[in-house]
Amino acid sequence: MTNRLELSGIICRTPLRKVSPSGIPHCQFVLEHRSVQEEAGFHRQAWCQMPVIISGHENQAITHSITVGSAVTVRGFISCHKAKNGLSKMVLHAEQIELIDSGD
C-alpha cells in the first residue's frame with residue numbers, strides 16, 4: 001500500500017523535543033499549509049494544520065534549526081494517533097525536512 005505525503009508550509013507551534021525511554025529523540029511541531037489548488041477547472045483555497053513528528057538521531061540536526069515561522073517542506077507518511085482526549089488525529093511522520101529559503 002502506498003502512503004506518502006509531501007507538504008510545504010510554515011511551522012506554527014514551537015517544536016517540542018523529547019527523548020523516549022529507549023533513548024530515541026523525537027521532535028513534534030505543527031505545520032500550517034496554505035495554497036491555491038485547481039480542482040474541476042476552478043481555483044480553491046487549500047488550508048490545513050498538520051501535526052508532524054520526526055524521530056531518530058539521524059534526523060535531529062535539522063530540528064535544531066527550525067522555529068516558529070520557519071518555512072519547510074516535509075516528506076513522510078501519515079498515521080493516526082490517539083489524542084489524550086480519546087479522539088484520533090492524523091499525524092505526518094517526517095522522514096525528510098527541508099528548509100525553504102525565504103530569499104532574505
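Backbone N, Cα and C atoms are what each Cβ position is placed from, and that goes for glycine too.
At each noted site, the model still has the original residue.
Sorting the domain 'SSB' (1-101) by DSSP state (H, G, I as helix; E, B as strand; all else coil) yields 7 helix, 64 strand, 30 coil. Per Swiss-Prot, the feature domain 'SSB' maps to 1-101.
Phe42 to Ala appears in Swiss-Prot as a published mutagenesis result, with the remark: About 2-fold less binding to ssDNA, no change in dsDNA binding. Significantly decreased binding to ssDNA and dsDNA; when associated with A-44. A 10 Å cutoff on Cβ-Cβ distances gives Phe42 (mutagenesis position) a total of 7 other Cβ atoms nearby, all chains included.
Looking at Swiss-Prot, the entry for mutagenesis of Arg44 to Ala says: About 2-fold less binding to ssDNA, no change in dsDNA binding. Significantly decreased binding to ssDNA and dsDNA; when associated with A-42. Cβ neighbour count for Arg44 (mutagenesis position): 11 (other Cβ atoms within 10 Å of its Cβ, all protein chains included).
Swiss-Prot gives this note for the published mutagenesis Trp47 to Ala: About 2-fold less binding to ssDNA, 3-fold less binding to dsDNA. Significantly decreased binding to ssDNA and dsDNA; when associated with A-82. Trp47 (mutagenesis position) is surrounded by 10 other CB atoms, counting those within 10 A of its CB over all protein chains shown.
Listed in Swiss-Prot as a mutagenesis experiment, Lys82 to Ala is described as follows: About 4-fold less binding to ssDNA, 3-fold less binding to dsDNA.Significantly decreased binding to ssDNA and dsDNA; when associated with A-47. Cβ-based neighbour count (10 Å, all protein chains) for Lys82 (mutagenesis position) stands at 9.
Summarised as a single figure, the pLDDT of the domain 'SSB' (1-101) averages 94.
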